[in-house]
Amino acid sequence: MSSFFYKEILRMTLRFFTVTDEYIAYLRKFESKVHYQYENNASTYVGVVLKKNDFNYFIPLSSYKKGNPEKDKAMKKRSRIVTRLFEIGNINNPLGYLLHHNMIPVPDSELIPLPLDLKKPKHKMMQKQLIYMKSISEKIENKSEVVYRKAAHEKDGYYLKFSCDFKLLEAKATLYSKKSTFQ
């Protein structure tokens, strides 16, 4: 199927993950656009996972900061590669961003499910993000597909400027998986 992933499965299974620090460090050796975990776990590297070309593609989240209107302004300008997240029914309550241009292929062994503890305020906000993402899952699918195609196949300058080298990272993910299998 040419679709980025199965729509109904996404709506039912969309959830948060993080990625092992070792794997992120490995990918960053080859691609500087790969986001990374902040030192001392100041902020957890969180995202959602979609399937593409038999890979788990991790799409990282970036948080919205009320005191940083410049970041939101920049994200609005990058609407071709970023999905802005809001509370359902309240576009005046921005919750963060999905960074499609920074998505990375990740082996199953390097994905860590991130359960939500609704006693934590941050996790309550993340639940709102998840609810919103499920409501726009088709938009997420389409944007992920377009970003991948424009960067990996069409070599569109705008997408190449901001996006990870998906084909390179797929090759490195495959090598990493094989390396892990033989250890």
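Using N, Cα and C of the backbone, Cβ positions are placed for all residues, glycine too.
Looking at Swiss-Prot, the entry for mutagenesis of Y38 to A or C says: Loss of resistance of phage P0008, still has RNase activity.
According to Swiss-Prot, the mutagenesis experiment P60 to L carries this note: Loss of resistance of phage P0008, slightly decreased RNase activity. In three-state terms derived from DSSP, P60 (mutagenesis position) belongs to an extended strand segment. Its own atom aside, the Cβ of P60 (mutagenesis position) has 22 Cβ atoms within 10 angstroms in the protein chains shown.
A simple way to gauge crowding: the CB of S62 (mutagenesis position) has 18 other CB atoms within 10 angstroms, across all the protein chains here. Looking at Swiss-Prot, the entry for mutagenesis of S62 to T says: Loss of resistance of phage P0008, still has RNase activity.
For S62 to L, Swiss-Prot lists a mutagenesis experiment annotated as follows: Loss of resistance of phage P0008, loss of RNase activity.
Looking at Swiss-Prot, you'll find the mutagenesis S63 to A noted as follows: Loss of resistance of phage P0008, slightly decreased RNase activity.
Residue density at K65 (mutagenesis position): 12 other Cβ atoms are found within 10 A of its Cβ, drawing on all protein chains shown. Swiss-Prot documents K65 to A as a published mutagenesis change and attaches the note Loss of resistance of phage P0008, still has RNase activity.
For the mutagenesis experiment K66 to A, the note given by Swiss-Prot reads: Wild-type; retains resistance to phage P0008, still has RNase activity. In the three-state DSSP assignment, the secondary structure recorded for K66 (mutagenesis position) is coil. Residue environment of K66 (mutagenesis position) contains 7 other Cβ atoms, counted within 10 Å of its Cβ in all protein chains.
Here Swiss-Prot notes a mutagenesis experiment, R78 to E, with the remark: Loss of resistance of phage P0008, decreased RNase activity. The Cβ of R78 (mutagenesis position) has 15 neighbouring Cβ atoms from other residues within 10 Å, across all protein chains displayed.
Record note (Swiss-Prot) on the mutagenesis of R80 to E: Wild-type; retains resistance to phage P0008, still has RNase activity. Cβ environment of R80 (mutagenesis position): K143, V146, V147, Y158, Y159 lie under 8 Å away, each six or more residues apart in the same chain.
For the pair S63 (mutagenesis position) and R78 (mutagenesis position), the Cα-Cα distance reads 15 Å. K65 (mutagenesis position) sits 17 Å from R78 (mutagenesis position), counting Cα to Cα. The distance from the Cα of K66 (mutagenesis position) to the Cα of P60 (mutagenesis position) comes to 19 Å. Each residue contributes its Cα atom, and for P60 (mutagenesis position) and R78 (mutagenesis position) these two points are 15 Å apart.
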